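Input: a single structure, listed below in structure tokens.
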Amino acid sequence: MDHAEENEIPAETQKYLVERPIFSHPVLQERLHVKDKVTDSIGDKLKQAFTCTPKKVRNIIYMFLPITKWLPAYKFKEYVLGDLVSGISTGVLQLPQGLAFAMLAAVPPVFGLYSSFYPVIMYCFFGTSRHISIGPFAVISLMIGGVAVRLVPDDIVIPGGVNATNGTEARDALRVKVAMSVTLLSGIIQFCLGVCRFGFVAIYLTEPLVRGFTTAAAVHVFTSMLKYLFGVKTKRYSGIFSVVYSTVAVLQNVKNLNVCSLGVGLMVFGLLLGGKEFNERFKEKLPAPIPLEFFAVVMGTGISAGFNLHESYSVDVVGTLPLGLLPPANPDTSLFHLVYVDAIAIAIVGFSVTISMAKTLANKHGYQVDGNQELIALGICNSIGSLFQTFSISCSLSRSLVQEGTGGKTQLAGCLASLMILLVILATGFLFESLPQAVLSAIVIVNLKGMFMQFSDLPFFWRTSKIELTIWLTTFVSSLFLGLDYGLITAVIIALLTVIYRTQSPSYTVLGQLPDTDVYIDIDAYEEVKEIPGIKIFQINAPIYYANSDLYSSALKRKTGVNPAIIMGARRKAMRKYAKEVGNANIANATVVKVDAEVDGENATKPEEEDDEVKFPPIVIKTTFPEELQRFLPQGENIHTVILDFTQVNFMDSVGVKTLAGIVKEYGDVGIYVYLAGCSAQVVNDLTSNRFFENPALKELLFHSIHDAVLGSQVREAMAEQETTVLPPQEDMEPNATPTTPEA
């Protein structure tokens, strides 16, 4: 036996013994002394807010310009090699993705290069993540393309009698203007949200929602790329059912497919799939992943130029890539009223994708990212970038994994990648003018593999949470058929409705005691758990507020089987039977107390003559009900206390407090005490502010724990038994007397 086993304490001897008073709320408060809270005056707060100290200035600079904090602490010898390798690896991937995602955005390819340069440089200064790769992203590019195609469709008539070539250029110029306007507006939205500290909005985009949305976006991207892969000419669609129209259009024109274009695309597709599998299998042995996309671009460009595929076989190619950077231009703000819905969706989706990947990599490497500053950084990248003809950017998942996986330590790796793009823009762009669009299509489709793998979420959510499965499926279906903008809005609404549903339909549990312990567990779950005679313990795992207060009251009566209306009805029957037996017509016609209560959500007040079948187990209440009438009551368990477990209730509103007050009175009218156990400070404050404790004696109903409430109930009943034994019976007790409401 090893040392650990020799010193191991048998489980049956691991016990704890506690001896203390029964803590009702007043008793516990007598033992506690509230700390004096020293609050600053308004003048002191204003003075502190407007006082300028070197430390405060430094912290503001660090917050708004994170580069001023991490760059001076840059460990050159440790970081430079990793950043160098990572920057080159990310740059060679960013080039083909920039060209390909420009096709998704419905703008000329060179604008994808601009979007891969300017925002990356700006994010290096303002971003808080050290590892994510900022630039064009398939989902955001597709959303931009949807707006551009909606406002500037393929069949738009350009005034001026231009020829086909010039007409295409004019159409593309209009689409660039639309993309710039959407980008500027989405950037302004992100910046304003960040300044107003609205970074928390990302929490409303739950993981099932984001994954369902990106999966639907992957289907949209896939269908958009098919026409380039097959080399067919089809109209580009946007809006509701656009994915269906795009697929049908490709299938209708498949007889006109370009075999050469398809062959080149499939060759690159196979090369990338096999190469990525090789990279994944040998990633531990490779110093860096093989830049397959870059090799595909070089190979595709070489084959296209060598065999003159564009002229000889009508293969569509990238076309002219003008050298040099364009001068700044003002986006057309007059389009804002046409694109604001899309801009909001793009701003939120772009931020959500960025912050989720940033947090994932930050947790892996042990540092913090600031959601509000990320919003500001993205807002600056998009709003200022739009002046230089960029379209909306976000975090690219595939590039971020490459940048982190190849040893990147800081955003200097991203800067190096953007400098490689700058080299292409200024000097070598013309080399890629012969690149077939089918190659870019294959690159995009292969990079969708990770998103399509998210279909494996379905069996996981089926096993773990049907509600999250519903969110995933509804998000996917709505985004697939309604379009990404309205699909996202629909998905957020559905996600919020599930939050309401969870609180409106919580789980209700009747608890029992594990014998000889202070442990109380679901009585239906374990055989060892037993109910305490005379006591019902009822638990809810949600707040009690206007949406579920009536359901809570009904569930309490249904699950515990203790319904005041049924109890009162049983007493009426007992009095009628007693009156019939003794022939006392005065008793039979005596006035009884009418009780308004709910049975299964309906008004349970009934006339005396009604004799409906009792739906709940017969229960006799231990009260001052006349002893000579007890034999007429149905046999059942004597219930004297109902304990409401509030340990999982985090707040109550005024409607919930009124419902609780009604429950206390309703049960009190039939002689049953209602105790509240485990109330948090917030719940006590809610009860106090809603005047639940107008009668101070009601505070005696509050107990620190379930066990305190159980012991308090048992002590109260024991004392009542002693009083009954000592005191003579009351001779003048009226048969139809109603027991008074129990007092704490």
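Glycine is treated like the rest: Cβ placed from N, Cα and C.
Sequence unchanged from the original; the noted substitutions are absent.
One mutagenesis experiment catalogued in Swiss-Prot, D154 to N, is accompanied by this note: Shifts the voltage-sensitivity to more negative values. Counting every protein chain shown, 13 other Cβ atoms lie within 10 Å of the Cβ of D154 (mutagenesis position).
R236 (mutagenesis position) is surrounded by 18 other CB atoms, counting those within 10 A of its CB over all protein chains shown. In Swiss-Prot, the entry for mutagenesis R236 to C states: Is accessible from the extracellular side after extracellular application of thiol-reactive reagents. The structure shown retains the original residue.
What Swiss-Prot lists as salicylate binding site is S398. Using a 10 Å radius centred on the Cβ of S398 (salicylate binding site) and all shown protein chains, the other Cβ atoms total 21.
In the three-state DSSP scheme, R399 (mutagenesis position) is classed as helix. Listed in sequence order, T90, L93, Q94, Q97, S133, G135 are the same-chain residues at least 6 apart in sequence whose CB falls under 8 Å from the CB of R399 (mutagenesis position). Where Swiss-Prot documents R399 to C as a mutagenesis experiment, the accompanying text is: Largely abolishes anion-dependent electromotility-related charge movement.
Annotation source Swiss-Prot lists domain 'STAS' at 525-713.
Under its mutagenesis entries, Swiss-Prot includes K557 to Q with the note: No effect; when associated with Q-558 and Q-559. Its own atom aside, the Cβ of K557 (mutagenesis position) has 26 Cβ atoms within 10 angstroms in the protein chains shown.
In the three-state DSSP assignment, the secondary structure recorded for K559 (mutagenesis position) is helix. Experimental mutagenesis is annotated in Swiss-Prot for K559 to Q, with the remark: No effect; when associated with Q-557 and Q-558.
There are 21 other Cβ atoms within 10 Å of the Cβ belonging to R572 (mutagenesis position). Looking at Swiss-Prot, the entry for mutagenesis of R572 to Q says: Shifts the voltage-sensitivity to slightly more positive values; when associated with Q-571 and Q-577.
If you draw a 10 Å sphere around the CB of K577 (mutagenesis position), it holds 15 other CB atoms from the protein chains shown. The annotation that Swiss-Prot gives for the mutagenesis experiment K577 to Q reads: Shifts the voltage-sensitivity to slightly more positive values; when associated with Q-571 and Q-572.
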Cα distance (Å, whole number) from R572 (mutagenesis position) to S398 (salicylate binding site): 75
Number of other Cβ atoms within 10 Å of the Cβ of K559 (mutagenesis position) across all protein chains: 15
Rounded distance in angstrom between the Cα atoms of K577 (mutagenesis position) and R236 (mutagenesis position): 83
Cα distance (Å, whole number) from R236 (mutagenesis position) to R572 (mutagenesis position): 77
10 Å Cα neighbourhood of R236 (mutagenesis position): matching mutagenesis positions from D154, K557, K559: D154
Reduced DSSP assignment, R572 (mutagenesis position): helix
Integer Å distance between the CA atoms belonging to D154 (mutagenesis position) and K559 (mutagenesis position): 64
